[in-house]
Amino acid sequence: MEKSSNRRFGVRTVAAIVAGLMVGGMCTAMTASAADDSAAGYSATAPVNLTRPATVPSMDGWTDGTGAWTLGEGTRVVSSDALAARAQSLASELTKFTDVDIKAATGSATGKDISLTLDASKKAELGDEGFKLNIGSKGLEVIGATDIGVFYGTRSVSQMLRQGQLTLPAGTVATKPKYKERGATLCACQINISTDWIDRFLSDMADLRLNYVLLEMKLKPEEDNTKKAATWSYYTRDDVKKFVKKANNYGIDVIPEINSPGHMNVWLENYPEYQLADNSGRKDPNKLDISNPEAVKFYKTLIDEYDGVFTTKYWHMGADEYMIGTSFDNYSKLKTFAEKQYGAGATPNDAFTGFINDIDKYVKAKGKQLRIWNDGIVNTKNVSLNKDIVIEYWYGAGRKPQELVQDGYTLMNATQALYWSRSAQVYKVNAARLYNNNWNVGTFDGGRQIDKNYDKLTGAKVSIWPDSSYFQTENEVEKEIFDGMRFISQMTWSDSRPWATWNDMKADIDKIGYPLDIREYDYTPVDAGIYDIPQLKSISKGPWELITTPDGYYQMKDTVSGKCLALFTGSKHLDVVTQVGARPELRNCADVSVGQDQRNTANERNTQKWQIRADKDGKYTISPALTQQRLAIATGNEQNIDLETHRPAAGTVAQFPADLVSDNALFTLTGHMGMSATVDSKTVNPASPSKITVKVRAASNANTGDVTVTPVVPEGWEIKPGSVSLKSIPAGKAAIAYFNVVNTTGTGDATVQFKLTNTKTGEELGTTSVALTGSLTKDVEASDYAASSQETTGEHAPVGNAFDKNANTFWHSKYSNPSANLPHWLAFKASPGEGNKIAAITHLYRQDKLNGPAKNVAVYVVAASDANSVADVTNWGEPVATAEFPYTKELQTIALPNTIPSGDVYVKFQINDAWGLTETSAGVTWAAVAELAATAKATPVELTEPEQPKDNPEVTETPEATGVTVSGDGVANGALSLKKGTTAQLTAKVAPDDADQAVTWASSDDKVVTVDKTGKVTAVAKGVAKVTATTANGKSASVTVTVTEDSEVPGPTGPTEPTKPGTEKPTTKPTTKPNDGKLSATGADTAVLATIAALFALAGGAVVAVRRRSVR
C-alpha cells in the first residue's frame, strides 16, 4: 500500500522525523503564499520594519536601497539560453516553496522578474564563484561571472524566499568566498553510504555554497589482479558517474581517496601477498608492504581503475596512521629496505616518505596533484616530502602547522574539532562552542593558530567518519551534521560572525532549513501497518507489521512469531555485517522508538531497521539500514568473492549488492486495513498540550467502509475530540484524524489508546496507541552560566554544554594543569516569568560512561535582583535543598520549597561529593554534568479541538441509475436516418442527475453503423441497426438508425403492417406529451411501443443493479 498522497510537503512521515529530523528546518512549511499579499514587482515604499531574510553563508556588505520587491503572480525567472536550465530549476523550486506559479523564460526581464545574468567582465570583482544581487526597480537580479557564480546566487535567492517572506528590501550586495576550498570528508570506507544519501548530501552542500568533498570509498575493482578486493562496500562506475555529474553541476569537486599504506584492510584482506609482515612473520591486512614492488604496483593499479570516473585534478592517498597501535621497531624489514633504497642512515620514515613521493610522481603523470593527511609528514634523514603535495592537517602531533607554513606547504584545515564519528562520542562537532569561541580557518588542531590569511591556506572542512558503525544509521548522521555543515559554510565563505551568538545563528539556520531535494525525499514510501510480503516466505509466511522508526526506516515484525527481521549475523567490517550473501533472521524485537543516545541497545536496534524504496511496477526494494545491500531471493548464480565460502541456497532470502540482483530483489507489499498513531511531543504538561495524528489505512484491495476513531485516555488526562468519524477510505489509501491531548493531573508514563470501529455496526476493527510522559512542570529559560572550573584542554567540556539541550555533550570540572577539587558548582539565571517560581532542579549525568557521577548535592537560590549577574553573587546563603543521588546516569529531580523567591533567580548547583569509578570504589574528585535545568509549575491552558483534514480520501456513494435517454440531432421518436458516409453525435443522459453518467455504446451491426466511446455514429452501409447506450448497472436505451444510399429517399425506420383500403383509422391526438425526440426506458411514448419491446429484447429482460462508487 503506497503512502497516502495527501501528506504535507516537508513532513517526514514518521513522528520523530517530523518533530526532529527535525531541527534544521526539516519540517519548514512548504508554502509561503500567506506571507505577502502585495502585488509582484518593485514598490518605492517598503513595508514598515521590513528586514532581509538571513542566508547561510551570510551575504556581508549589503547596501540598502529604497523600496522593496515582491515575488508574486506574474513573476518569472528570466535568463539567456545558456542559463535556461538554472532558470527552470529555480522557477520550479520557488513554485513549490511559495505556492506561486513561477515560469522560466528567456528574453528581457521586467521589474516583476528574477533575472539570471552571466557577465564574464565581472570576473575580477566576483571571481569564479562569487555573485552579485541587485534588488530594486529592475526586479531581483542575479549576476555572476561564471555559471557556478550564478548558481550560488540562486541558492541565496532560494534561501531568502523559502522562509515565508516574499517581500524583500531593495539593496545590493557582491559576495565571493574567502577560501578556495570549503567542504567535507565523507568516509564511505568499509561500510556503505547509500547513493541516495550522497545525493542529498550534495544538494545540501550546494545550498550552502560548499565546493569540496573528499570521498574515501571503493570503486568496484574489476582487474584480474584486483577483483578479489570486491568485498562490500563498493560503488559501481555508474554509481560514481551519476553523483560526480551532479556534483559537477553544483560546482563541487569530488576527490577520491584510497588510504595507503595504512588502513588498507578492505583492499588487502584477500591479498595476503601484499600485506606487511612484522618481525615474527605475522601479516597485517591494514598495512601495505611498501618494500614489495608488487604491492606498490597493486596500489598503482587501483589508482588506474579510478581513471575516467572522477573529473577532479586531485588524488588523495591518505598516508595516515600507518603504524597505529605499533611502531616501526616491529617491522625491521622496512629499516633494511630504507637503507638499501635511500642510502646509509635512512630510516623507515624515509621509506614511508619515499613511498608518498613515488605516488606523487605517479599521479602527476596523470595530470593530478597529490593530497595527504598531515601525519604523513614525519621526520626523515635522507628523503624530503615533495613540496607540491597538499597537506590536510587534522592531528596536532608531529610537525606543527606553523612549521609547515614556514616550509611553504599548501595546507587545508581538517581539525578534529570538525569531526563526527558514529561511535566515538568525543567526535561531535560543537558548532555553538566553535562559533562562540571565535574559531576561524586559521585555528588548527589543539588550538594552534596560524595566520588565517596565509596565501597557501586553501580552506577548511568537516569530516564524517563511521568507526563502529552500528551506533548510528546514516539518517541519524544526516540529522546530526546539520548545524556543523552550516557553521563550516559560514566560516569558509564569509569568515564573519554577523550573528551575536550561536543561538542567533541557530534560529536563522533552522528557519532556512533544508533545500528542496532533501525535503522532497520520501524516507518512508509506505504507511506503517500490516502487509503480506510473499517473497519473504523462506523466512516466514507473515503477515508482517511495518513499524516506522524515528530516523526514517521500518522495523519489520513477523506477526506469527512476534519476532523482528534483523541482519545480525555474518562477517563484518566496522562491526556491521557486510558479508555478501548474509541471511536475515528473526530476533526478539528491539525498541526502535528510542534515539541514538541509547547506545547500549544500538546494535540490536539498528540491525532491525530496514530501508524500503519504491521501485518499478508498484514493487519495492528492501535494504538493511546499516549495510545498504539489497534483500533478494538468491538465484545461486551470483558472483562475489564472499560467495566462494558462504553461498545462500537458491530460493532463500539474503543480502546482495544492487549490481548483483535484478527483479529477484523486488518485493510486493499488499496492505491490510490498519491504524497507527504518532505524537508531536511525547512530553506533555498542562501548559503544552500535544497533537496526536492517527492514520487509518485501507487494505490494498478493499475499501474500509465508514469508520470511527475513538480515543481512551487514563485518569488525569484529557483529549479532544471524543471521536472522529471518517467516510469509507478507498482501497490502498489512508485518512487522517487529529486529536489534542493534555495531562490535567496525571504525571509519569501514560498510554493513549485508539479504537477503530465500523461506524454503522460498532464492530471493532483495530487498535493503536501512543506513549506519553506527563509532568506538571516545564523547563524554564536558563542563561548567564558560570562554573567553578571547566575543562577545555584535555577535552572540550565548557559550562555551556550543561545547558545546550544536548545529552551527548557535557560540562566537566578542570582536570589538567592543575586539576580542580571538590566541591564543584555550576550556576545560572532561571527565568520562570513574572510572579512564577521555579519548582525543581533536574540533573543528568554525562551519558557516555559512569566514571564518578554526583552523589551529594546542594541547591542555592537567590533573587536575581540581588546582583547584576551570576558572577556578581557574593552571598548564596544556605542551601534551599540537598539530595543524595544514586549511582546512575538517569535523570534526577530535586524538588524546591515554596519559600524561594518568585520571578528571575540565580541558581547554584553544588556537587559536594561524588561516586567512584564503580559503585564500590572510592569517590573521585572531579565532576561532570550533561544537562542541568530548572523547572516551574506549568500554568494550564484550555484544551481545544484540532481542525480535521479536509482532503481525506473517501469513497462516496452515488445513486443507482434508474434510467437513461438518448438524444441527438435528427433523432425523432427513437429513430435516426443517415446517408451512407455521414456521421451524427448521440448523447446519453442518465437519471437521476447525480447518478454515474458513464455509459458504454454499442451497435447491433457494425457493418451498417459504427459508434465510438463518445457516442459518435458513422453510417457505413445501407441497412438498419440499433445503437444502444448502457449504464454501469445495466439500464439501457437505443436509437434505430437507418442508412440509405445518397440517391435514396429514406423510408420507414421500422417494419409496418400493410393496411387494407378503407380500414385506416383516423389520426388521433396523443394523450401524452411527446418526448421531444428522446426515448426513455421508463415511460416511453406510446407511438414507439414496438421499439420499446425491441429494446427490452436487446436488454435481455433481466438487469442486475450494481451500486456505483466513485473516489474523490
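Backbone N, Cα and C atoms are what each Cβ position is placed from, and that goes for glycine too.
Original residues fill every noted site, and no substitution is shown.
Annotated beta-D-galactosyl-(1->3)-N-acetyl-D-glucosamine binding site per Swiss-Prot: GLN190, GLU216, ASN259, ASP320, GLU321, TYR419, ASP467, in sequence order. For ASN259 (beta-D-galactosyl-(1->3)-N-acetyl-D-glucosamine binding site), the same-chain residues that are 6 or more apart in sequence and have a Cβ closer than 8 Å to its Cβ are CYS189, GLU216, MET317, GLY318, ALA319, ASP320.
One mutagenesis experiment named in Swiss-Prot is HIS263 to Phe, and its note says Does not affect the affinity for LNB-beta-pNP, but shows a reduced kcat value. Using a 10 Å radius centred on the Cβ of HIS263 (mutagenesis position) and all shown protein chains, the other Cβ atoms total 22.
ASP320 to Ala or Asn appears in Swiss-Prot as a published mutagenesis result, with the remark: Does not affect the affinity for LNB-beta-pNP, but exhibits significantly reduced kcat value. Classification of ASP320 (mutagenesis position) by DSSP places it in coil, neither helical nor stranded.
Feature annotation from Swiss-Prot assigns active site, proton donor/acceptor to GLU321.
According to Swiss-Prot, the mutagenesis experiment TYR419 to Phe carries this note: Significantly reduces both the affinity and kcat value for LNB-beta-pNP. Proximity of TYR419 (mutagenesis position) to non-local residues of its own chain (separation of 6 or more, Cβ distance below 8 Å) is seen for TRP394, TYR427, VAL429, VAL462, SER463, TRP465, given in sequence order.
The feature domain 'BIG2' is assigned by Swiss-Prot to 975-1041, with sequence analysis given as support.
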Closest of GLN190, GLU321, ASP467 to HIS263 (mutagenesis position), Cα positions, binding-site residues only: GLU321
List of residues, in chain order, with Cβ under 8 A from that of GLN190 (beta-D-galactosyl-(1->3)-N-acetyl-D-glucosamine binding site) and at least 6 apart: SER233, ASN265, VAL266, PRO466, HIS573, LEU574, THR578
Neighbour count (Cβ, 10 Å) for ASP467 (beta-D-galactosyl-(1->3)-N-acetyl-D-glucosamine binding site): 17
Same chain, 6+ residues apart, C-beta under 8 Å of the C-beta of GLU321 (beta-D-galactosyl-(1->3)-N-acetyl-D-glucosamine binding site), given in sequence order: GLY262, HIS263, ASP375
GLU216, ASP320 as recorded positions, winner by CB count within 10 A: GLU216
Composition by DSSP (helix, strand, coil) of residues within the domain 'BIG2' (975-1041): 0 helix, 41 strand, 26 coil
Extent of the beta-D-galactosyl-(1->3)-N-acetyl-D-glucosamine binding site in Å [max Cα distance among GLN190, GLU216, ASN259, ASP320, GLU321, TYR419, ASP467]: 18
Confidence summary for the domain 'BIG2' (975-1041), mean pLDDT rounded: 95
DSSP-derived structure type at GLN190 (beta-D-galactosyl-(1->3)-N-acetyl-D-glucosamine binding site), helix or strand or else coil: coil
